[in-house]
Amino acid sequence: MGVWLNKDDFIRDLKRISLCLLILYVVVVVGTDQNFYSLLGVSKTASSREIRQAFKKLALKLHPDKNPNNPNAHGDFLKINRAYEVLKDEDLRKKYDKYGEKGLEDNQGGQYESWSYYRYDFGIYDDDPEIITLERREFDAAVNSGELWFVNFYSPGCSHCHDLAPTWREFAKEVDGLLRIGAVNCGDDRMLCRMKGVNSYPSLFIFRSGMAAVKYNGDRSKESLVAFAMQHVRSTVTELSTGNFVNAIETAFAAGVGWLITFCSKGEDCLTSQTRLRLSGMLDGLVNVGWVDCDAQDSLCKSLDTTASTTAYFPPGATLNDREKSSVLFLNSLDAKEIYMEIIHNLPDFELLSANQLEDRLAHHRWLVFFHFGKNENANDPELKKLKTLLKNEHIQVGRFDCSSAPGICSDLYVFQPCLAVFKGQGTKEYEIHHGKKILYDILAFAKESVNSHVTTLGPQNFPASDKEPWLVDFFAPWCPPCRALLPELRKASTLLYGQLKVGTLDCTIHEGLCNMYNIQAYPTTVVFNQSSIHEYEGHHSAEQILEFIEDLRNPSVVSLTPSTFNELVKQRKHDEVWMVDFYSPWCHPCQVLMPEWKRMARTLTGLINVGSVDCQQYHSFCTQENVQRYPEIRFYPQKSSKAYQYHSYNGWNRDAYSLRSWGLGFLPQASIDLTPQTFNEKVLQGKTHWVVDFYAPWCGPCQNFAPEFELLARMIKGKVRAGKVDCQAYPQTCQKAGIKAYPSVKLYQYERAKKSIWEEQINSRDAKTIAALIYGKLETLQSQVKRNKDEL
């Protein structure tokens, strides 16, 4: 028997059903949303090292090799592998934080290694506190901090690297405190390793600011490594005697430096010469190290009431011959590290600045200031006491300020928790807060960069909302790793942009209202304010690309096309003109990711290919008319033929500047000449023009990648140097005679030399601009020689 519902009951039940369906939909969506951070079990603030450690733990547990009976093992592992691939990469992590997985459509990944790789090869130094795994973004700052670094460049698959690992760990423990021990994974940071000239593994280099890197070529025993490291440690041990004792002590005390002295008597224990050298290196600039032979200097030791072997630290101003009144620290250990830690703990803390003197002191000098609230937390890391000495040559003083003594001052600076900041000699107006790691080398790098940069900490009182000058403002959150990675690059960019535009940072965890006003939804968000115009930066986190972005705002490389200008410039283009056009929509995440790459590509194609873009949100009906069915839609319009509307659509997977440029150049007529053995001999070797020749093989992948770059080069040097190509598969004897041992190989053949040789000069670059600059430099030198020879005749 049916049941009839009245209207009210029907509406009520319909609402219930709709609510249930909505809840079900939300559950399904949430259940399928794979948050990469939660997949790895890390927070959004996790460091690269924490992400590697979390992934390794999961990889060893979930790897398909260890779960052969689980049909879902492959799929489950792909998920965590994908999460790791994205979060380990700074740029992909930024895209993911901002757009979610939508922003990663061009970076699918999907490959993983065997279980044994993750067990034995992956992150081999991540669990060693004495060894710091350095990444590209922090490497230069670390090795230029002023500390001595010994760095192991290794590859995960290298057996010799694994053979060295146990020794490297023992060595790191042995020299801890004397120098920094680092490691670079060249499997993850290939570009960094290439930049540092690393072409074999393991490669061990010593680095110190102001000196060239020194490669270690000895045997890989711990003793040999220690001996090599000690050659580069600055250590001076003074033998004290009646003749020099008083002057040495008084001179050091006057400079605020104390003495560590070991008094040695025959048959009794005192610090060995090797231990004294190590302590001198560890305490370099902080404490002088000396020793007294009490058998030879009996009267001196007796005057100091020392009758047995003793080691003591004499702080500045210590009374040497009255132990009861003196602040002398007597040391019972013979171990260098134990003595070092005890002395460091007893060194005086940084100067405490008072509220009354703060503004005046900061106005007349550059300062690194530690802010604390009551208890001084810096005491937990006594190594930070080295800062005063290591920053002395930079003319940066180091002090501390207790915010509990003057809360108003800290509140005005937006300091609400313990932190440190650099003040640039203009009082409290110009300062920058440190958001990096609270470890010595990171703070050193920050202080040196900050005092020489032009980055301003912004707040409501100085935010450039209506400033007539252009500003680049970085909206960030201190907990966000990509934000922290961007800050050093902003400092570099600010020095290069000084006088052109100002650079500032705004902490959105403090100034939430300002960030909401500008609709900041992800961190970091970097924006250029130019009076009424606002432009958001979407590029990579590098000073170079920030500068490119600014230059593109001044001189746009991409033509913004309207339906009218599209018809005029593209459809009615001249016979020899070509265009590449990006049809996009501002709300489309892949379009937003593409835009900086599109602009970068356009700059490299200036004079060769016209580049434009069409906003399909603004000109929707026009894009529909042009049959644009997806975003972004990239089209190439070739040299005009009878088919004016002919175009080619880009279907490639990668939408980076290099891939897009190669695709576009592939449609241009060949500018280089295909050479045969006969034409190579007649035109290149016996001809009266300069030639640059690309020796290649059709099956060679790098040759195929280089081909469009060589075509670009041919166009750049047209009229001055001719460009040719030799197919080494078709003409092996020609290539063999030219001494070709690898593909591609590029050689320059210069006319007017004494005699052209088939070997000539090889060019090792694969960048068209670099090759062109090198060629022009060679030709200029050659012309000078020819002119000089003619003058002599």
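Backbone N, Cα and C define each Cβ position, glycine as well.
The annotation domain 'J' is assigned in Swiss-Prot to 35-100. Broken down with DSSP, the domain 'J' (35-100) shows 49 helix, 0 strand, 17 coil.
Marked as domain 'Thioredoxin 2' by Swiss-Prot: 454-553.
Confidence over the domain 'Thioredoxin 3' (557-665), given as mean pLDDT on the 0 to 100 scale, stands at 89. Look at Swiss-Prot and you will find 557-665 tagged as domain 'Thioredoxin 3', backed by sequence analysis.
Marked as domain 'Thioredoxin 4' by Swiss-Prot: 671-776.
Looking at Swiss-Prot, the entry for mutagenesis of C158 to A says: Abolishes disulfide reductase activity; when associated with A-161; A-480; A-483; A-588; A-591; A-700 and A-703. Counting every protein chain shown, 16 other Cβ atoms lie within 10 Å of the Cβ of C158 (mutagenesis position).
Record note (Swiss-Prot) on the mutagenesis of C161 to A: Abolishes disulfide reductase activity; when associated with A-158; A-480; A-483; A-588; A-591; A-700 and A-703. Around the Cβ of C161 (mutagenesis position), the same chain contributes I124, N152, Y154, S155, Y201, P202, each under 8 angstroms and 6 or more positions distant in sequence. In the three-state DSSP classification, C161 (mutagenesis position) falls within a helix.
Under the heading of mutagenesis, Swiss-Prot lists C480 to A and annotates it as follows: Abolishes disulfide reductase activity; when associated with A-158; A-161; A-483; A-588; A-591; A-700 and A-703. DSSP assigns C480 (mutagenesis position) to coil in the three-state reduction, placing it in neither a helix nor a strand. Counted within 10 Å of its Cβ, the other Cβ atoms near C480 (mutagenesis position) come to 21, all protein chains included.
One mutagenesis experiment named in Swiss-Prot is C588 to A, and its note says Abolishes disulfide reductase activity; when associated with A-158; A-161; A-480; A-483; A-591; A-700 and A-703. Under DSSP, C588 (mutagenesis position) is assigned to coil, being neither helix nor strand in the three-state scheme. Cβ neighbour count for C588 (mutagenesis position): 16 (other Cβ atoms within 10 Å of its Cβ, all protein chains included).
Here the residue is the original one, while Swiss-Prot reports the published mutagenesis C703 to A with the comment Abolishes disulfide reductase activity; when associated with A-158; A-161; A-480; A-483; A-588; A-591 and A-700. DSSP classifies C703 (mutagenesis position) as helix under the three-state reduction.
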Cα distance (Å, whole number) from C703 (mutagenesis position) to C158 (mutagenesis position): 27
Neighbourhood of C703 (mutagenesis position), C-beta criterion under 8 angstroms, separation at least six: Y696, A697, Y743, P744
Alpha-carbon distance [C480 (mutagenesis position); C588 (mutagenesis position)] in Å: 24
